[in-house]
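J.: Copied straight from Swiss-Prot:
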type    : residues                                    : note
BINDING : 102-108, S113, 168-169, 173-177, F183, W465 : FAD binding site
DOMAIN  : 70-244                                      : domain 'FAD-binding PCMH-type'
MUTAGEN : R188 to W                                   : Very low enzyme activity leading to the accumulation of O-acetylstemmadenine (OAS) at the expense of catharanthine, vindoline and vindorosine
Amino acid sequence: MIKKVPIVLSIFCFLLLLSSSHGSIPEAFLNCISNKFSLDVSILNILHVPSNSSYDSVLKSTIQNPRFLKSPKPLAIITPVLHSHVQSAVICTKQAGLQIRIRSGGADYEGLSYRSEVPFILLDLQNLRSISVDIEDNSAWVESGATIGEFYHEIAQNSPVHAFPAGVSSSVGIGGHLSSGGFGTLLRKYGLAADNIIDAKIVDARGRILDRESMGEDLFWAIRGGGGASFGVIVSWKVKLVKVPPMVTVFILSKTYEEGGLDLLHKWQYIEHKLPEDLFLAVSIMDDSSSGNKTLMAGFMSLFLGKTEDLLKVMAENFPQLGLKKEDCLEMNWIDAAMYFSGHPIGESRSVLKNRESHLPKTCVSIKSDFIQEPQSMDALEKLWKFCREEENSPIILMLPLGGMMSKISESEIPFPYRKDVIYSMIYEIVWNCEDDESSEEYIDGLGRLEELMTPYVKQPRGSWFSTRNLYTGKNKGPGTTYSKAKEWGFRYFNNNFKKLALIKGQVDPENFFYYEQSIPPLHLQVEL
């Protein structure tokens with residue numbers, strides 16, 4: 001008992017100092033935290049307030065989009081190291097009448113995981129990043145604060161023929177990636193990352209830790225691509241690992257307009273979704289100014305689950321116009337291919353995947369997306385190419401093939417609905433130097449003009465990846481925003497699954513504690529239809 005006295009005094013003095021120094025932090029929150037951590041010295045290291053030397057570094061550590069560095073800051077940041085810390089954070093934030101924001105990797109394009117227009121507590125999960133791989137069971141448990149790179153590295157340490165169908169950006173947090181769907185180069189073979197979730201642990205609005213069995217199948221359905229932060233704090237996930245061959249083949253082949261790049265892109269639309277599932281063939285349109293002059297390129301990027309000789313046969317049979325040659329191809333194992341598509345130089349140590357900060361320069365970015373149901377005309381593609389060529393700051397266009405496994409999964413299997421009727425998706429991205437603050441709106445307006453340009457050529461109503469959410473699409477006006485109002489943006493991400501998400505939200509979080517600008521609103525059928 002005597003040994004506990006210094007600990008209790010240390011915690012008491014720490015919290016007393018907080019209450020006297022930060023009148024903006026509600027006393028109810030500090031009192032609750034004091035009670036929850038009365039004998040837990042870890043509070044000294046996991047609670048960060050503006051007067052702490054650690055506050056700014058923790059806040060900025062995983063802000064991937066510097067557009068929001070000047071946004072209103074949280075009253076406090078909690079960086080839990082135990083699941084019980086998450087429970088305490090949820091209970092105390094709710095009791096104090098504050099909002100909570102949940103951040104795993106900070107890659108949210110709108111910064112919604114770490115900013116708010118009203119006073120809030122930031123729950124940063126970066127210290128919850130344990131990974132346990134079970135090769136015999138073809139599964140793994142991974143905590144939400146781990147990055148895609150850390151997860152890939154751990155899989156490769158255990159097996160050269162196992163993988164997971166997640167994205168290519170190694171610094172993205174697993175929590176946000178899985179709960180928003182998660183697409184990558186294996187989606188035609190194995191579907192989305194969220195299609196391969198088999199269990200999860202969530203802290204709900206009542207502070208309870210629930211697994212798949214105790215949360216029930218409805219909530220488990222919702223968090224697999226429906227935006228986990230609308231329903232609770234998912235602290236860990238159990239996922240299914242997939243098989244890959246010992247060697248895969250990759251290539252990136254770029255063509256200018258004069259080299260037939262646009263004609264090849266037009267042809268690609270007719271074959272990409274019909275190719276064998278083992279072949280992922282995406283296309284980008286972007287400015288290659290390495291020569292000093294603005295030059296648009298159509299870049300064909302591929303991952304093939306097999307060897308070069310087999311890939312050449314598939315391409316000769318399905319897309320001979322591209323003219324792929326053996327010397328264009330590189331053979332490597334899957335983990336090195338993941339590094340290749342993440343932008344790491346060939347031969348770089350795999351240990352760089354464990355670096356939580358992106359190896360790429362941080363730039364301001366805004367993004368939108370569409371799903372395409374039928375090939376676009378040459379006229380539409382000509383207008384798109386012309387727009388990209390004439391814009392002073394050319395957007396990046398990424399076209400991702402669907403088909404394969406994506407066409408075999410029901411549109412209601414998980415919240416992500418865009419399956420058999422979609423042949424590919426288009427992602428529009430504008431990137432600029434963050435020091436050019438005065439031109440930010442101009443760049444964002446340019447993205448809006450591009451979206452408007454594509455409107456006649458895109459099936460209506462439009463659909464978008466939830467992971468590319470954009471507040472210009474629409475947003476909640478407060479925790480009282482109704483389902484009928486939220487449909488204006490919600491159907492774009494989830495189509496007819498949006499109503500089911502709202503009904504589940506009404507069951508598990510009727511008071512809408514887990515609210516943010518594009519969270520799922522609770523739908524109570526007896527009140528609102």
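The backbone N, Cα and C atoms fix where each Cβ goes, and this holds for glycine too.
At each noted site, the model still has the original residue.
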J.: Are there any residues at least 6 positions away along the chain from D108 (FAD binding site) with a Cβ closer than 8 Å to its Cβ? List them or say none.
T.: Q64, N65, Y114, G176, R469
J.: Would you mind giving the whole-number mean pLDDT across the domain 'FAD-binding PCMH-type' (70-244)?
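T.: Its mean pLDDT is 98.
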J.: What three-state class does DSSP give R188 (mutagenesis position)?
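T.: R188 (mutagenesis position) sits in a helix per DSSP.
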J.: Across all the protein chains here, work out how many other Cβ atoms are within 10 Å of the Cβ of R188 (mutagenesis position).
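T.: Step by step: centre on the Cβ of R188 (mutagenesis position), count other Cβ atoms within 10 Å, giving 26.
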J.: Among the binding-site residues listed here (I102, G105, S169, G175), which has the Cα closest to the Cα of R188 (mutagenesis position)?
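T.: Nearest by Cα distance to R188 (mutagenesis position): S169.
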J.: Restricting to the chain of G105 (FAD binding site) and a gap of 6 or more, list residues whose Cβ falls under 8 Å of its Cβ, or answer none.
T.: T62, Q64, Q126, G145, T147, S171, V172, G173, I174, G175, G176, H177, R356
J.: List the residues of the same chain that sit at least 6 positions away from S169 (FAD binding site) in sequence and have their Cβ under 8 Å from its Cβ, in sequence order, or write 'none'.
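T.: The list for S169 (FAD binding site) reads A107, I148, S342, S358, given in order along the sequence.
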J.: What kind of secondary structure is G175 (FAD binding site) part of, going by DSSP in three states?
T.: helix
J.: Show which residues of the chain containing F183 (FAD binding site), separated from it by at least 6 in sequence, have their CB under 8 Å from its CB.
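T.: The list for F183 (FAD binding site) reads G167, L192, A193, L400, W465, S467, given in order along the sequence.
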